[in-house]
Every structure is written in C-alpha cells, then in structure tokens.
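Student: Annotated domain 'X4e' per Swiss-Prot: 16-81, in sequence order, evidence recorded as sequence analysis. Here Swiss-Prot describes LYS2 to Ala as a published mutagenesis experiment; the accompanying note says: No effect on ubiquitination. Mutagenesis annotation in Swiss-Prot: LYS32 to Ala, described as No effect on ubiquitination; the structure shown retains the original residue. What Swiss-Prot says about the mutagenesis result for LYS53 to Ala is this: No effect on ubiquitination. Among the mutagenesis results in Swiss-Prot, LYS119 to Ala has the note: Complete loss of ubiquitination. Partial loss of interferon pathway inhibition. The residue drawn here is the original one. Quoted from Swiss-Prot, the note on natural variant THR14 to Ile is: In strain: Alpha/B.1.1.7. Among the sequence features in Swiss-Prot, the natural variant VAL82 to Ala is noted as follows: In strain: Delta/B.1.617.2 and Kappa/B.1.617.1. Recorded in Swiss-Prot as a natural variant, THR120 to Ile carries the remark: In strain: Delta/B.1.617.2.
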Amino acid sequence: MKIILFLALITLATCELYHYQECVRGTTVLLKEPCSSGTYEGNSPFHPLADNKFALTCFSTQFAFACPDGVKHVYQLRARSVSPKLFIRQEEVQELYSPIFLIVAAIVFITLCFTLKRKTE
C-alpha cells in the first residue's frame, strides 16, 4: 500500500497537463500563460503580452511551460490549411440555362411559332 501511495505521489509531482488548440495555418494564436513565472520550452518563438498572455504563429507545433510548482503544461497546436466554412461566403449562382428556364423558353417559342403561322395564313 505504501508503494502505491509513493508511486501516486511521484505521478502527481511530475504532472503534465495537455492543452490542444486548432487554428488556421499562418494566423496568430492568442493563448494564456498557465503561470506567471513559467519557463518556456520549445522551438517556436512566442511573443509575451500583457495579462499573462502570449501570441504565437499557428503552425503544427508542440511547446511547453514548466511552472515553479512542478506542473508542466504541454501545448499542441494543430494547423489547418483552409479556413472553416463558417467564414466562407458562398453566393448562389443562378444559371441562365436551368431546366425550368429551358422548358418555359420552349413553350413560349412553340406558342409564338403557332400564332405567327396562323396570322400568315
């Protein structure tokens, strides 16, 4: 029982918390620092901002902050190459040659042909 408690204590002491963020490739991501005096561990440059926030360019990358209390916050950014459909404005294109238009045009043409033929007779 003491061994299990000891292993649980070691596990809690070396705790890692994972944070996942999805973003559009090349945009700037605004994240909150987990602790004010943490140590940054990563190869992507980040820009510290006010209120314990930082900005990072979105690429598929992983970095971490090691807090003084021993907790390590691991961030995983997953970059998408296309923007979400929410921001894409799609306009409906009305084609001139839709089936309904062709049917109506054919009926009008046939009617005109018969009426002009009767007037000439």
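Using the three backbone atoms N, Cα and C, a Cβ is placed for every residue, glycine included.
The noted changes are left out; the structure has the residues it started with.
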Student: Would you mind listing, in sequence order, the residues at least six apart from LYS32 (mutagenesis position) in the same chain with a Cβ closer than 8 Å to its Cβ?
Tutor: ASN52, LYS53
Student: Reduced to three states, what secondary structure does DSSP give LYS32 (mutagenesis position)?
Tutor: strand
Student: Other than its own, how many Cβ atoms are within 10 Å of the Cβ belonging to LYS53 (mutagenesis position)?
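Tutor: There are 12 such Cβ atoms around LYS53 (mutagenesis position).
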Student: Which numbers of helix, strand and coil residues does DSSP report for the domain 'X4e' (16-81)?
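Tutor: The domain 'X4e' (16-81) comes out at 0 helix, 41 strand, 25 coil.
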Student: Can you give the mean pLDDT for the domain 'X4e' (16-81), rounded to a whole number?
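Tutor: Per the prediction, mean pLDDT sits at 80 for the domain 'X4e' (16-81).
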